[in-house]
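Trainee: Grabbed the feature section from Swiss-Prot, which reads as follows:
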- Thr80 to Ala: Abolishes UV radiation-induced phosphorylation and subsequent degradation (MUTAGEN)
- Ser114 to Glu: Phosphomimetic mutant, increases ubiquitination by the DCX(DTL) complex (MUTAGEN)
- Thr145 to Ala: Reduces phosphorylation by Akt; no change in interaction with PCNA, CDK2 or CDK4; no change in subcellular location (MUTAGEN)
- Thr145 to Asp: No interaction with PCNA; 59% inhibition of CDK2 binding; modest inhibition of CDK4 binding; no change in subcellular location (MUTAGEN)
- Ser146 to Ala: No change in interaction with PCNA. Abolishes UV radiation-induced phosphorylation and subsequent degradation (MUTAGEN)
- Ser146 to Asp: Reduces interaction with PCNA (MUTAGEN)
- Lys154 to Ala: Loss of interaction with TRIM39 (MUTAGEN)
Amino acid sequence: MSEPAGDVRQNPCGSKACRRLFGPVDSEQLSRDCDALMAGCIQEARERWNFDFVTETPLEGDFAWERVRGLGLPKLYLPTGPRRGRDELGGGRRPGTSPALLQGTAEEDHVDLSLSCTLVPRSGEQAEGSPGGPGDSQGRKRRQTSMTDFYHSKRRLIFSKRKP
């Protein structure tokens, strides 16, 4: 079942498997479709939440938006450095934090999200398994669960008419 030497196809993507099932991709049409879909989603969210997510301003409507004090953004989310506000992909502008939202935040409002981890060696007494300790169940193997562990098995009763 080998193909003849003249019918060998060249893989256009090199060694990777690559198929175009529906023809070439029109990138301009794709970007227009994505932009239209995004605009529709933004408009739907704007009408639902009475908030303009593009300019980050509240709108008149069912909801009354107010600033929550003391919940400032962590430093992780604030833009820093010479590439401030630049997208890593393509160099376009990415949405930054609005000055209206950051107004009134101070250094003490930021939450410190740093964590530290230290390894603690086990002592010989705990490794042997003290009663009630975490090493108590290490020696036993767990059996594999089956369907009957979750559902009780029942016998099906079949009533048939007896012949006279």
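Just so you know, glycine gets a Cβ as well, placed from its N, Cα and C.
Nothing has been swapped: the model has the original residues at all the noted spots.
Tell me what's around each of these sites.
Mentor: Reduced to three states, the DSSP call for Thr80 (mutagenesis position) is coil.
According to DSSP, Thr145 (mutagenesis position) is assigned to coil rather than to any helix or strand. Packing around Thr145 (mutagenesis position) is summarised by its Cβ count: 8 other Cβ atoms lie within 10 angstroms of its Cβ, all protein chains included.
When Cβ atoms from all protein chains are considered, those within 10 Å of Ser146 (mutagenesis position) total 9, not counting its own.
DSSP assigns Lys154 (mutagenesis position) to coil in the three-state reduction, placing it in neither a helix nor a strand. Around the Cβ of Lys154 (mutagenesis position), 6 further Cβ atoms fall within 10 Å across all displayed protein chains.
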Trainee: For Lys154 (mutagenesis position) and Ser146 (mutagenesis position), what Cα-Cα distance in Å is obtained after rounding to a whole number?
Mentor: 15
Trainee: Using Cα coordinates, what distance in whole Å links Thr145 (mutagenesis position) and Thr80 (mutagenesis position)?
Mentor: 51
Trainee: Between Thr80 (mutagenesis position) and Ser146 (mutagenesis position), how many Å separate their Cα atoms?
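Mentor: With distance taken Cα to Cα, Ser146 (mutagenesis position) is 54 Å from Thr80 (mutagenesis position).
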